[in-house]
Amino acid sequence: MNLVGSYAHHHHHHHSHPPHPMLHEPFLFGPASRCHQERPYFQSWLLSPADAAPDFPAGGPPPTTAVAAAAYGPDARPSQSPGRLEALGSRLPKRKGSGPKKERRRTESINSAFAELRECIPNVPADTKLSKIKTLRLATSYIAYLMDVLAKDAQAGDPEAFKAELKKTDGGRESKRKRELPQQPESFPPASGPGEKRIKGRTGWPQQVWALELNQ
């Protein structure tokens, strides 16, 4: 109360002088000191959420979106998932498997054709295994024999006259025909006249044809 009274008395006598700063000290600096003491509390209460939060650019995605984008990358797509790639990889061997199947069918077809060709060659023992080269050579020899028969208009004879030559020789067609000469000529049927009916079945090499071949 003395301060208030002195303030009023001083103010009444000295109007031209400014008030003494000490008179206003309790009012000016008292609240300031309290605010100074309470400032850390308010700063911690107001600024702690902002300080604790990580710095993100303005308008950026939330933390969960940013973490997901960093984990998968900008080019991550559903079509590039591991399961999708494994499914695509499992289809590649299937495409490559069509080649061996086609080759196997082609080989089986060729083997079947050679088996049918071997059956058409006469006088080949059943237990004889012919290679493809021998099969082609015997078939060529038999075709040449049939062409000679048709060219000379000879009578059909015994198919035993044609012998499958299984040994490898260096001679020509004439030497083969001489070696294929039957040991018993009397076993062949006699030559028939022009008006007689020809014997059905596979054509053979008649005795007259052999004689003509040997006399040449």
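Yeah, the Cβs are placed from backbone N, Cα and C, and that goes for glycine too.
Features as listed in Swiss-Prot:
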type	residues	note
DOMAIN	94-146	domain 'bHLH'
MUTAGEN	Thr107 to Asp	Adopts a nucleus-wide distribution; when associated with D-109
MUTAGEN	Thr107 to Ala	Remains exclusively in the nucleolus; when associated with A-109
MUTAGEN	Ser109 to Ala	Remains exclusively in the nucleolus; when associated with A-107
MUTAGEN	Ser109 to Asp	Adopts a nucleus-wide distribution; when associated with D-107
Per DSSP, what is the residue count of the domain 'bHLH' (94-146) in each of helix, strand and coil? 42 helix, 0 strand, 11 coil
Local confidence of the domain 'bHLH' (94-146) - pLDDT mean: 87
